[in-house]
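J.: Mind having a look at this structure? Questions to follow.
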Amino acid sequence: MARQGCLGSFQVISLFTFAISVNICLGFTASRIKRAEWDEGPPTVLSDSPWTNTSGSCKGRCFELQEVGPPDCRCDNLCKSYSSCCHDFDELCLKTARGWECTKDRCGEVRNEENACHCSEDCLSRGDCCTNYQVVCKGESHWVDDDCEEIKVPECPAGFVRPPLIIFSVDGFRASYMKKGSKVMPNIEKLRSCGTHAPYMRPVYPTKTFPNLYTLATGLYPESHGIVGNSMYDPVFDASFHLRGREKFNHRWWGGQPLWITATKQGVRAGTFFWSVSIPHERRILTILQWLSLPDNERPSVYAFYSEQPDFSGHKYGPFGPEMTNPLREIDKTVGQLMDGLKQLRLHRCVNVIFVGDHGMEDVTCDRTEFLSNYLTNVDDITLVPGTLGRIRAKSINNSKYDPKTIIANLTCKKPDQHFKPYMKQHLPKRLHYANNRRIEDIHLLVDRRWHVARKPLDVYKKPSGKCFFQGDHGFDNKVNSMQTVFVGYGPTFKYRTKVPPFENIELYNVMCDLLGLKPAPNNGTHGSLNHLLRTNTFRPTMPDEVSRPNYPGIMYLQSEFDLGCTCDDKVEPKNKLEELNKRLHTKGSTEAETGKFRGSKHENKKNLNGSVEPRKERHLLYGRPAVLYRTSYDILYHTDFESGYSEIFLMPLWTSYTISKQAEVSSIPEHLTNCVRPDVRVSPGFSQNCLAYKNDKQMSYGFLFPPYLSSSPEAKYDAFLVTNMVPMYPAFKRVWAYFQRVLVKKYASERNGVNVISGPIFDYNYDGLRDTEDEIKQYVEGSSIPVPTHYYSIITSCLDFTQPADKCDGPLSVSSFILPHRPDNDESCNSSEDESKWVEELMKMHTARVRDIEHLTGLDFYRKTSRSYSEILTLKTYLHTYESEI
């Protein structure tokens, strides 16, 4: 089982136990475990048993699906976890006599109930044959030797209401292991080549087992379901959760609704999802096959198999060790036993199988360890969750001297070869979704791949020899390629011989619900984004309804009404050009504008614009106008080079969209337009920013959402300096934003044959990953009502086929998105004192994001007008550009 830097050859933990009011549980058991140098848990091994009672018998009860409560003894697959098995459980339920396979000499044997499985003539009717019985004794072929076949409809025996689902989960299966192919893993390779597969599946952060297994089960991020690590402390409970502690059995730690509970609540039977480690893999497979043979009214519809390998070997030998071949062969052999067993039951064209991992594995050793004692003088005053990531809290909750910001400062950019980066949790990249939970410590260390972090050397080298007992680990940033894992779907409901783009594991819960005909519980996935995996779709997503329609300004205010402290119009030469520039701002119109709200038609100090209505070209809104999904008031402002949705509440655009061709030129800003800001005569002075606020607030400056550098003409450049294109920016952040607009946008347009860019502000002061309400915004430009964003976003869309220009694309789209933290310093980049070309693009890659993340943080909905199907658009929205090399 996954653990923080596990060492040595010891029995691993299989899975946590969690009992809920319905009679299904998920379970972890601990054999007596050797204390490991990198183990997060307490040094003493606690008893995991709420009660112990061995009276009674397992005769006729082996692996019963109903969990028996205390004080009776148990015979289910998790009784070992609770030390509550009946006294004869091992004798009756864990038989191993004569092994797990038929041989020629066993065919037609006299039934012996002591055998692990049977090769007798009656074994098929009794459902307890060895999985290779038909092959050895009846001359049939192994499943793996049969040709791929397209299963267009489920071929199930009578009585099966729906195709059963078997989830075959493997711990620590790095995606690149699949490159070993059929020579090492012929059965898994056949599942991949004949079914649906992705190059990899992205785990959630942290890339540890507990968080990811429970994410697979619930579709929730760790910050949402509460299992934020393999170990954690809850300050409200004043309790700690560890692999071997009794707390893991307490339901209060586990949030959300896992799949087996969803199934039970909707009348669908679920088999066990987790297994005690003492139960051999072969017995687990045989038990699942026996459950599939139960009468219709007893047979579950969903099952799960869990393997502790190849994680255990990956930790011990590293992902590249030659010793990894045998564990992978053993996993493949188990897959073959399952598929042969299904074929033997005539269920191989009926059952859907998902082969899935929880995370990958990286090459890590003790020699690559950063010690906080080299940075801090008080490491004995802190508690560090160590290893491939670091979580820091005060050792004593009463330590009044503990100051997270001081610790962050003492850990930031102190060495040129530093291998970790400290963050306050709210400043972590938004794509990690790792802040909004009290169990996540305030200080977080993102550790470089292949490295560890510890408090001091004594925490690692506890033995006099100082020998390192591990060669691999996981837990790193979930976009790192070595952390990616495997996904394969095979069966009648999955597509045949289909490769799909990578996706995140939060999406699988919805797919599994679709396979079982269930309505998913609320989760972080985007239902419908993986419809392309399935042959037929039971769920068809629909576009959300727009909540707030925009205003279309139909008048303009007189120049004399504005006293915003802006210094630009007096620089316009000749003077009569000012009125001409303002006339450029008239509403260009469209069918939407004709039927929309035109604000204000009467005012003694206002004059109507040219009344003609021109057909609006979609040059800058290639995929339709973003919809606002909450109640507010905003205006659509048209310009030659860009369009904006201007918020009357925030006094800045919610979004600004523009399209840049491959041939676009970057122009300089004339000296007389430096520090230029113009009033926008279409927007009331009361709904405009006041430039004087920036003169009063010495800590704040401003920038523009549409870059003046990319204006198409000298006249259009004046549009870019409108106050309605202005947003508050810290001077340090302006360096990032200016380089992005001046250099990177042009670079992306050149590389991709043109791009559409949508940018805007984000407000997430409570760091819950959702749009803040007005009441939740905490910071304003001094002396004003101008709110200060916590982040800025940018969505860059082009044609996937770069031979097609962005504005003429008739095929799939490509997207790169960013959520850039808006902070008063650039300390995240240790070389920020250098030229922006040395660090800004790397900073942006760190803060890459999904469009879906941006939608949650802004309350906007993008890509609403396109010829692509909505499911295809959802797939685009959930895509993350990782900037990693190929797996």
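We count from 1, first residue shown onward.
Positions of Cβ are set from backbone N, Cα and C atoms, glycine also.
Nothing has been swapped: the model has the original residues at all the noted spots.
The following feature annotations were taken from Swiss-Prot:
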BINDING   Thr209, Asn230, Asp311, His474  1-hexadecanoyl-sn-glycero-3-phosphate binding site
BINDING   Asp764, Asn766, Asp768, Leu770, Asp772  Ca(2+) binding site
DOMAIN    54-97  domain 'SMB 1'
DOMAIN    98-142  domain 'SMB 2'
MUTAGEN   Ile13 to Leu  No effect on secretion
MUTAGEN   Asp171 to Asn  Abolishes lysophospholipase D activity
MUTAGEN   Thr209 to Ser  15% of wild-type lysophospholipase D activity
MUTAGEN   Thr209 to Ala  Abolishes lysophospholipase D activity
MUTAGEN   Asp311 to Asn  Abolishes lysophospholipase D activity
MUTAGEN   His315 to Gln  20% of wild-type lysophospholipase D activity
MUTAGEN   Lys430 to Ala  Impaired secretion. No effect on lysophospholipase activity
J.: What are the helix, strand and coil residue counts for the domain 'SMB 1' (54-97) according to DSSP?
T.: 5 helix, 3 strand, 36 coil
J.: Going by DSSP, how much of the domain 'SMB 2' (98-142) is helix, how much is strand and how much is coil, in residues?
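T.: Residue counts for the domain 'SMB 2' (98-142) by secondary structure: 13 helix, 3 strand, 29 coil.
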J.: Measure from the Cα of Asn230 (1-hexadecanoyl-sn-glycero-3-phosphate binding site) to the Cα of every one of the recorded positions Asp171, Thr209, Lys430, Asp764, then give the nearest.
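T.: It is Thr209, whose Cα lies nearest.
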J.: Determine which residues of this chain, when Asp764, Asn766, Asp768, Leu770, Asp772 are set aside, have a Cβ within 8 Å of the centroid of the Ca(2+) site's Cβ atoms, and list them as they appear in the sequence.
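T.: Close Cβ neighbours, site residues excluded: Asn436, Phe763, Tyr765, Tyr767, Gly769, Arg771, Glu776, Leu857.
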J.: Which one is it, among the recorded positions Asp171, Thr209, Lys430, His474, that lies nearest to Asp764 (Ca(2+) binding site) by Cα separation?
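T.: It is Lys430, whose Cα lies nearest.
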J.: For the binding-site residues Asp764, Asp768, Asp772, which Cβ has the most other Cβ atoms within 10 Å, all shown protein chains included?
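T.: Within the set of binding-site residues, the most crowded position is Asp764.
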J.: Compare all C-alpha positions of Thr209, Asn230, Asp311, His474, the record's 1-hexadecanoyl-sn-glycero-3-phosphate binders, and send over the largest distance in angstrom.
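T.: With Thr209, Asn230, Asp311, His474 as the binding residues for 1-hexadecanoyl-sn-glycero-3-phosphate, the largest Cα distance is 15 Å.
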J.: Pop the Cα-Cα gap between Thr209 (mutagenesis position) and Lys430 (mutagenesis position) into the table, whole Å please.
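T.: Distance between the two Cα atoms comes out at 21 Å.
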J.: Fill in the CA-CA distance, Asp768 (Ca(2+) binding site) to Thr209 (mutagenesis position), as an integer in Å.
T.: 23
J.: For the domain 'SMB 2' (98-142), would you mind checking the mean pLDDT of the predicted model?
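T.: Result for the domain 'SMB 2' (98-142): average pLDDT 96.
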J.: Report, as a single number, how many Cβ atoms besides its own are within 10 Å of the Cβ of Asp171 (mutagenesis position).
T.: 26
J.: Mind giving me a neighbour count for Thr209 (mutagenesis position)? Other Cβ atoms within 10 Å of its Cβ, every protein chain shown.
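T.: 29, counting other Cβ atoms within 10 Å of Thr209 (mutagenesis position).
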